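*Asks:* The structure follows.
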Amino acid sequence: MESAIDTHLKCPRTLSRRVPEEYQPPFPMWVARADEQLQQVVMGYLGVQYRGEAQREAALQAMRHIVSSFSLPDGPQTHDLTHHTDSSGFDNLMVVGYWKDPAAHCRWLRSAEVNDWWTSQDRLGEGLGYFREISAPRAEQFETLYAFQDNLPGVGAVMDSTSGEIEEHGYWGSMRDRFPISQTDWMKPTNELQVVAGDPAKGGRVVIMGHDNIALIRSGQDWADAEAEERSLYLDEILPTLQDGMDFLRDNGQPLGCYSNRFVRNIDLDGNFLDVSYNIGHWRSLEKLERWAESHPTHLRIFVTFFRVAAGLKKLRLYHEVSVSDAKSQVFEYINCHPHTGMLRDAVVAPT
């Protein structure tokens with residue numbers, strides 16, 4: 001049994017774990033491993049917003065343009081494509097890329113092809129919305145958890161290997177305990193989301209400044225290779241409960257500290273649905289996320305269902321990744337998006 005925290009990220013604890021040293025988890029789970037070379041990763045959520053069937057093809061073309069830009073020098077190591085409908089009834093396509101080298105991501109973002117497209121006046125007149133939500137956590141600022149050991153999705157795809165069975169799971173507080181930084185840091189938030197350019201109510205170009213320790217969770221489900229019994233388990237038992245919880249956070253998450261919640265379905269380049277989905281949630285802090293997870297009936301139902309089936313999973317692939325990041329390592333930029341998109345809803349106007 002291994003610790004979720006890799007050897008080179010271990011340090012003397014000043015903050016204790018939630019369980020005693022002799023704790024034994026009830027079923028096996030694994031985490032992604034990377035060597036000491038990995039100092040920081042970049043998680044880029046690049047969105048296209050549209051409304052209704054009339055704009056769908058133009059939105060797909062814009063999504064495909066973003067994907068093609070990933071083939072430029074310094075593009076991401078892995079990416080995926082998703083669709084979701086938000087709380088305001090808008091459709092959103094997201095291209096999600098992961099870089100294991102922040103300098104490469106910076107070069108890509110500043111390249112003429114990428115920068116000129118984003119800053120072009122054409123973006124303002126196409127009838128589509130665009131957004132960039134980028135977080136770059138350091139190695140000690142994120143954790144992963146998988147119920148399987150191969151072909152890891154998301155940030156796991158830029159890591160080097162999979163751990164052996166790990167200790168820190170199956171109890172409330174285990175998410176925090178898997179963060180290397182949790183050994184010495186409570187990961188408390190600073191400040192508020194602030195509008196630093198533009199006006200969300202007017203649309204156009206808007207830039208939001210984040211704050212330290214925004215928590216970002218991606219929690220995924222892959223039933224593409226599952227056989228009939230597991231497909232039924234997911235579609236009939238897990239999904240309805242999951243959908244209820246995720247819709248609740250999408251529509252009612254603000255008082256709980258949830259800035260944005262999107263339950264997305266993976267798609268191909270033509271917009272066809274795949275049998276893969278995940279939830280992506282931005283929270284004011286890890287503590288706010290924990291409080292909801294440990295106490296709200298919608299998540300408790302999800303947790304109980306997972307506990308009941310976890311030990312018997314064969315081809316149904318369930319996982320999550322959670323990170324916090326520094327304000328200086330975040331980008332939140334929007335073009336023509338409605339004012340409840342992403343970080344726009346909860347951002348306050350910066351004092352002048």
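Yeah, the Cβs are placed from backbone N, Cα and C, and that goes for glycine too.
Grabbed the feature section from Swiss-Prot, which reads as follows:
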ACT_SITE  His320  active site
BINDING   Ser219, His320  aliphatic aldoxime binding site
BINDING   His299  heme b binding site
MUTAGEN   Glu143 to Ala  Retains 95% of wild-type activity with butyraldoxime as substrate
MUTAGEN   Arg178 to Ala  Retains 19% of wild-type activity with butyraldoxime as substrate. Significant decrease in heme content
MUTAGEN   Gln221 to Ala  Retains 96% of wild-type activity with butyraldoxime as substrate
MUTAGEN   Asn279 to Ala  Retains 53% of wild-type activity with butyraldoxime as substrate
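Give me the local environment of each listed feature.
*Replies:* When secondary structure is read from DSSP and collapsed to three states, His320 (active site) falls in the strand class. In the structure as shown, the Cβ atom of His320 (active site) sits within 10 Å of 17 other Cβ atoms.
Annotation for His299 (heme b binding site): spatial neighbours Gly245, Trp292, Ala293, criterion Cβ-Cβ under 8 Å with sequence separation of six or more.
A strand conformation is recorded for Glu143 (mutagenesis position) in the three-state DSSP classification.
Using a 10 Å Cβ-Cβ cutoff, Arg178 (mutagenesis position) registers 23 neighbours. In the three-state DSSP scheme, Arg178 (mutagenesis position) falls into the helix class.
Cβ neighbour count for Gln221 (mutagenesis position): 20 (other Cβ atoms within 10 Å of its Cβ, all protein chains included).
Counting every protein chain shown, the number of other Cβ atoms lying within 10 Å of the Cβ of Asn279 (mutagenesis position) is 21.
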*Asks:* Listing them in sequence order, which of the recorded positions Glu143, Arg178, His320 have their Cα within 10 Å of that of Gln221 (mutagenesis position)?
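*Replies:* Qualifying among Glu143, Arg178, His320: His320.
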*Asks:* Given Arg178 (mutagenesis position) and Ser219 (aliphatic aldoxime binding site), what distance in Å do their CA atoms have, once rounded to a whole number?
*Replies:* 15
*Asks:* Roughly how many angstrom lie between the C-alpha atoms of His320 (active site) and Ser219 (aliphatic aldoxime binding site)?
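*Replies:* Answer for this pair: 4 Å between alpha carbons.
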*Asks:* From the Cα of Glu143 (mutagenesis position) across to the Cα of Asn279 (mutagenesis position), what is the distance in angstrom?
*Replies:* 16
*Asks:* Under 8 Å Cβ-Cβ from Ser219 (aliphatic aldoxime binding site), six or more apart in the same chain: what's there?
*Replies:* Tyr278, Asn279, Gly281, Tyr319, His320
